[in-house]
Each structure stands twice: as C-alpha cells, then as structure tokens.
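Undergrad: Below, the features straight out of Swiss-Prot:
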- Cys103: active site, nucleophile (ACT_SITE)
- Cys387, Cys392, Cys404, Cys407: Zn(2+) 1 binding site (BINDING)
- Cys470, Cys475, Cys487, Cys490: Zn(2+) 2 binding site (BINDING)
- Cys747, Cys752, Cys764, Cys767: Zn(2+) 7 binding site (BINDING)
- Asp100 to Ala: Loss of deubiquitinating activity (MUTAGEN)
- Cys103 to Ala: Loss of deubiquitinating activity, does not disassemble TRAF6:UBE2N ubiquitin ligase complex, abolioshes TAX1BP1 interaction with UBE2N (MUTAGEN)
Amino acid sequence: MAEQLLPQALYLSNMRKAVKIRERTPEDIFKPTNGIIYHFKTMHRYTLEMFRTCQFCPQFREIIHKALIDRSVQASLESQKKLNWCREVRKLVALKTNGDGNCLMHAACQYMWGVQDTDLVLRKALCSTLKETDTRNFKFRWQLESLKSQEFVETGLCYDTRNWNDEWDNLVKMASADTPAARSGLQYNSLEEIHIFVLSNILRRPIIVISDKMLRSLESGSNFAPLKVGGIYLPLHWPAQECYRYPIVLGYDSQHFVPLVTLKDSGPELRAVPLVNRDRGRFEDLKVHFLTDPENEMKEKLLKEYLIVMEIPVQGWDHGTTHLINAAKLDEANLPKEINLVDDYFELVQHEYKKWQENSDQARRAAHAQNPLEPSTPQLSLMDIKCETPNCPFFMSVNTQPLCHECSERRQKNQSKLPKLNSKLGPEGLPGVGLGSSNWSPEETAGGPHSAPPTAPSLFLFSETTAMKCRSPGCPFTLNVQHNGFCERCHARQINASHTADPGKCQACLQDVTRTFNGICSTCFKRTTAEPSSSLTSSIPASCHQRSKSDPSQLIQSLTPHSCHRTGNVSPSGCLSQAARTPGDRAGTSKCRKAGCMYFGTPENKGFCTLCFIEYRENKQSVTASEKAGSPAPRFQNNVPCLGRECGTLGSTMFEGYCQKCFIEAQNQRFHEARRTEEQLRSSQHRDMPRTTQVASRLKCARASCKNILACRSEELCMECQHLSQRVGSVAHRGEPTPEEPPKQRCRAPACDHFGNAKCNGYCNECYQFKQMYG
C-alpha cells in the first residue's frame, strides 16, 4: 500500500542527509567560558518550506497529509480562528512531531532543518545554559512575569526568597535530558514559557507561538484554565543586529508543540504571520513575553528591531471597514542542497505517485474483468488534443481521432439515418442528442468506442481541465474532480440547505475568493448586470456538447428546464440540438425570428431557435411580473466602473466608487499620506520651538482670560482689551446693559496657547498663516 510506503517523516527520505545534519548541529554551538549564553553560530538561520500538493489528485493528496501533517492540531487552531484566519498572508501547515515531552525542541528543529531533536542537542544546550551560564537576568524576568500572572494577582500569593529559589531549581531540573521517569508518563518533562524564552536566546532568533487562550476539555469544549504560552518571545539578551530577524513559528494545542511552515510557491499572498489575534469583534496584539517595565513601554520599537514588521490592510468585522494590522515577515526556504530533505521527500512522493497510479489502474481493470457487464470508462485512451468539431470542449481519443467519442458516435448515427432525414423533414423524426444528454447506454457496450458515462467512478487520473460531463442526468456542464464527478451547481445542491454560507466563497460560483460584493465575486456580479440576451446568445453556441463560457451556476436554472422539454406532439427522443441537424433538415425550416441570429427556428418555439426562445420566455415572464407588481424588481443597474486605475471590476458607493480591493489600496495610500503630513507638522513644530519660547518670554496681558502679548511693556492690557474696556465704559455711561463677553475658543492647532477666531476657521492668525503656507 502507498500509505505504508510513504515515509512518515521528512528525514526518512534520505538518512545520509539526516545524519549530516545531526553531525553539523552540535559542532555549530558556541559555548563561551565567560558566562555568556550558549548560542548557534550559523545553523539557526536555516528555514524549511513544504512542497505544494495541489498537483496531485485528492486521494493521493490525502495520503501525503496523513503522513506529514498534524491535522488535529491544525484543525483545532483553525476552528478557534488562531491560525490561517487572514487571507492576505500565506497558509501555514502543521508538521507532525513526537509527543515524548521534548516536542518543543522537536518542533524548533523541524522548522529549521527538517529533523527532530532525537539526539537532544537543543535540550542539552538548554539545560547547560540554565546550569553553567549567568542566569540572573533570566530569573529576574521570570519573577516579573510570574508576579503579573493570574495566579499571583487573583490569589494574593506571596513568595519569599526560598520559595523563588525552589521554583527556579525545579525549572532547571525540568530542562534536564537525563530524567529517568518524567511526569504524565512521558519520556521527558514538559517545558514551560521560560524555556521558550531561553531557547530563543540560544538560537538568537524570535519565536512566535500560536495558541488558544484557554485550556479546553476534549469532550465538551469547556474552559479549564487560561493558557499563557501563546505570544512572541524575543532574544532580548542579544543586540538586535546580532539576531536573525525571521521568526520561528510554532503551534501549541493540547499541550503539544508543532512547527507551522509555509507552502513553497503557494500563491501571491504575503509570506508573513499576523502579530494580532482576531477575537470578539476586535484585533488584539499578541503578548510579548518576559519584558521588563521599561521594555514594555517601548514594545513597538523592540518588535521592529527584532522582527521585520509590515502593515497589512485587512477587512474589519463591520462591512466596508478596513484595518491595518502588524505582521512579521517570514523567511523562505534556504537550506543548502546537501542537507535539504524536502527535495528528497518530494522526489520520493512523485515516484510513489506513479506507482500508485499504475496499481489503481490495474485494480480497476481487474474489477471490470470480473464484471464485464459493468460499463467501463475509456479515459485511458484520451489524448491531450482537442476534438476537431467546432466549439467541442472534449479531447479526441486514440480510437476515434480526430474526433471525441460523442462526436464520432453522432457522425455515425447521422450517416446511417441520412435517407430517413431526407424523406422526413419534421423535427419529430430526428432522434438527435438532447442538450446535455449522453449517447451511452448499457446495451451498446458490445461494439465500438463509447463516450464516458455520466457516472464515471475513476476521475483521479485527470486534471480539472479534462472536459467530462457532470454525473447528474440531464446536466450539460463539466464535472469537477474535487466534487466527486459533479459540477459546481449539482454539488451545491447536495449540500444541506441549512448550511450557513461561507463569507470567503462566492454564493453564485461557489469558488474561494478574497473579496465579494453582496455575496458574489466580481465576475459573477458583472454577469448579473449584463442583459440576458447578450449573456445567453454570446456564451452558448449551438452545439449540444459546448461547455458554456459563463459559470454553470448562472445558466443551469434557465437551461435545465428546457433542455429536454417535451410537448404533446414531440416524442421523448425529440430533444434536438442544433449541431445534430443536417443541411437537409434545415432546408425545411426558416431562420430564427430574432434579428441577427444565425440559427434556425422551429414551429414549437414560435419561430425562435431554442436559445432565443428561452430568452423570449424569460423576458415575457419578467414583463408580466413587473406589470403585476407595479414596479420592476430590484437589480444591479446603473453601476459605474471602479475608480481605480486599470481595474475592470464595478465600483460601489459603499467604497467611495472603488471596488473593495482598490478601496483598501486607496485607504493605505491615504494612511501613508496622513503619516507624512503628521511628520511634516512635527518637524515644523520643532523648527518653531525657539520662536515660541521667545514669544513666551514676552509680557502677556494682565487680564486672566486673555493670552495676548503686550505691544508695550509700560501698559498692562493689550490693545484688544483696551478697546473692549473703552467700549464697555461708554455703554455703561449711556445706561445700557453691559453685554457679556463671549467665551473665547482655543486655537484648533495642537499645543497652541493662542485663541482662534472665525475669520481663520478656528485657528489663530499665526497658525492660520502657517497652514496656508504649508497645507
């Protein structure tokens, strides 16, 4: 069996390379004698990437995943929206690691080199660092982290010096590689957060752990206790310039660590990992562990020094909102060829795939030999050359070239029934092929090649471009190998109607998309805005085997009811395609009533061809419905193209005339422009500091509510207050009531002590002039 032949770990594909890695690893560790922490010299800079598996068929892809990927951890983290929730970055996959208590070291080794820490190189380096080097800084950070933890805060627990020393000694013993019998029946003791922090300093490389916040029950899913493992561990014992800034990404679930690696050349997404969690309608930053109080105040600066931080625009929880989140850039595969195990494993997978295909083919032939009445599929006779029939999407066969199976059968039938067609011109006498129907029948298996039946069981040898019919009876569209022989529409019908729609899928074509508009992708949205006549006449040629250029989910509703429509005077085999008609038959009919249509009409379709008759009926029904309702049904009309440059999608008023993608780009551009403007304002404020201090040293007006500068040192009031007091005095002299002085408003500019006025839009004169000059 291929499942048994496929290695269950990367290092099993080439033991020589695995031995070479295990020999180099301990030699690369530098052990200073002056108390400095043990650390790697060069090998900590390597990174592993998994090969792509989409080129294999789904059945064999399942075998690869069973061999290498820890699907339970991956499914758990993805269901909790901790892993692969951001569509802007590449997907991460969890590789299997041994669960012997040393899984943290196994995961870190696999992320860098593709082998596990079976020789305990990292474990021994961790233990030696805690025993033989100066650990006062580690102990101090651990004590600070413990005092901030929930156990100390909520219980009021207090430790004396002896308690702290005992706890620290216990942590050092847990890191030992010589433990004869660990707790919980494991070979080694499990490690904790402080061990991850020490490991990041040994590797001189940040470690990011993706984990749930709560320890949950495996049966009920209820919360047991808070988890503190997840977060960011920076190698703070080293200057940032001496560290490798691409992090190691690990997953943690059910007390088990796994490496989370990217897929090589998987797509245009960014090779990065978000530094936030998306939880309860907001974005929450990942915790940075073991920071002192001064370091906690400069956390953002530390992240940018030890990581390559980039800002990514993502869609918010509210519709139409965009957020900028921080993400750490990940390294690409850089293992040298002499120690690259992924390439060897990929070559082995390709070899096993060929053997698996041959075995599957032999098993299928043996099953057919045991049951000769069972129809066989002539898929292995297909050639990679299209059929010569115009508009036919199928491929020719070795036995029927230059035609496909169905076109060859149709030609034979037309030639054998040509005299009958000349004598009987009516469409009732033509036993043609119905739209989307198949000529295959079990009685015809004895002679000649046949087309593939709609229930073909073996589809894994073909790519998605191989044109074959959907296995649903009467469906004219092409199957998808990932939908078990059904097309997208028929596969969607089989899904439970109560199943909630996935926001990442188009509701029309059911394809994974990065952005949708009202639940549908841009392609389907443009199709809904087009007129029915243009979409039908341009996308469906007259051949009964023509695969529609439009999406099947848009046309199946209108084509299926009419593909084999029977009337009282039409026989069951009277479903006729235009391609099945002969020149002799067309001589007795007239052109379609629709102007510019190249096909022929029939009396039962009121002079229209089949497609134009479908359009006629739909238009008639829509007109009748609009007359009854009094107003036309709401449609996507009067839409304008997106305002973005060289963008062919439709814009939306919700996105200021842009499509969703261009709106995010525009928002990002505005964000950078606003940041540049803010920096210009700061620089201008620094330039005006001497002048501001000089103005502040001048004498101010004696009135408490006035901040104006005196024009003359001999006076106590400014000119404005003098005029105001004179005006108030004259009014009081005339016996008129004194108007209350209106409260003055501060200048709108930040950090300005002057008062604004209405003429300057709320700014003071100086700030208004500055704003006019510099914008």
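Here the Cβ of each residue, glycine as well, is placed from N, Cα and C on the backbone.
This is the original sequence, none of the listed changes applied.
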Undergrad: Between Cys747 (Zn(2+) 7 binding site) and Asp100 (mutagenesis position), how many Å separate their Cα atoms?
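TA: Here the two Cα atoms are 67 Å apart.
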Undergrad: Select the most exposed residue of Cys404, Cys487, Cys747, Cys752, where exposure means the fewest other Cβ atoms within 10 Å, treating these as the binding-site residues.
TA: Cys752
Undergrad: Can you tell me how many other Cβ atoms are located within 10 Å of the Cβ belonging to Cys764 (Zn(2+) 7 binding site)?
TA: 20
Undergrad: Quick one: pull the CA-CA distance for Cys764 (Zn(2+) 7 binding site) versus Cys392 (Zn(2+) 1 binding site), whole Å only.
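TA: Cα-Cα distance, Cys764 (Zn(2+) 7 binding site) to Cys392 (Zn(2+) 1 binding site): 76 Å.
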Undergrad: Roughly how many Å lie between the Cα atoms of Cys767 (Zn(2+) 7 binding site) and Cys404 (Zn(2+) 1 binding site), rounded to a whole value?
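TA: The Cα atom of Cys767 (Zn(2+) 7 binding site) is 80 Å away from the Cα atom of Cys404 (Zn(2+) 1 binding site).
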Undergrad: Within 8 Å of the Cβ centre of Cys747, Cys752, Cys764, Cys767, which other residues of the chain have their Cβ, at the recorded Zn(2+) 7 site?
TA: Arg746, Arg748, Ala749, Asp753, His754, Phe755, Gly756, Tyr763, Asn765, Glu766, Tyr768
Undergrad: Using C-alpha atoms only, work out the spacing between Cys407 (Zn(2+) 1 binding site) and Cys487 (Zn(2+) 2 binding site) and round it to an integer in Å.
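TA: Taking the Cα atoms only, Cys407 (Zn(2+) 1 binding site) lies 22 Å from Cys487 (Zn(2+) 2 binding site).
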Undergrad: Using C-alpha atoms, which one of the recorded positions Cys103, Cys487, Cys490, Cys752 comes nearest to Cys387 (Zn(2+) 1 binding site)?
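TA: So, spelling it out, the nearest of the recorded positions is Cys487.
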Undergrad: Residues with Cβ closer than 8 Å to the Cβ of Asp100 (mutagenesis position), same chain and 6+ apart in sequence?
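TA: For Asp100 (mutagenesis position), the qualifying residues are Leu186, Gln187, Tyr188.
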Undergrad: Taking Cα atoms as reference points, which of the recorded positions Cys103, Cys404, Cys752 is nearest to Cys490 (Zn(2+) 2 binding site)?
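TA: Nearest by Cα distance to Cys490 (Zn(2+) 2 binding site): Cys404.
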Undergrad: Give me the non-local Cβ neighbours of Cys103 (mutagenesis position): same chain, 6+ apart in sequence, Cβ-Cβ under 8 Å, ordered along the sequence.
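TA: Long-range Cβ contacts: Thr97, His256, Phe257, Val258.
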Undergrad: Of all the binding-site residues given, namely Cys392, Cys404, Cys487, which is spatially nearest to Cys752 (Zn(2+) 7 binding site) at the Cα level?
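TA: For Cys752 (Zn(2+) 7 binding site), the closest Cα among Cys392, Cys404, Cys487 is found at Cys487.
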Undergrad: With every protein chain in view, how many other Cβ atoms are within 10 Å of the Cβ of Cys387 (Zn(2+) 1 binding site)?
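TA: If we count other Cβ atoms within 10 Å of Cys387 (Zn(2+) 1 binding site), we arrive at 24.
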Undergrad: Do me a favour and check the Cα-Cα span between Cys487 (Zn(2+) 2 binding site) and Cys392 (Zn(2+) 1 binding site); whole Å is fine.
TA: 18
Undergrad: Hey, what's the Cβ neighbour count for Cys392 (Zn(2+) 1 binding site) at 10 Å?
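TA: Its Cβ has 22 other Cβ atoms within 10 Å.
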Undergrad: Fewest other C-beta atoms within 10 angstroms of its own C-beta: which of the binding-site residues Cys407, Cys490, Cys767 fits that?
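TA: With the binding-site residues Cys407, Cys490, Cys767, fewest surrounding Cβ atoms within 10 Å: Cys767.
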Undergrad: In three-state terms from DSSP, label Cys487 (Zn(2+) 2 binding site) for me.
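TA: Its secondary structure by DSSP: coil.
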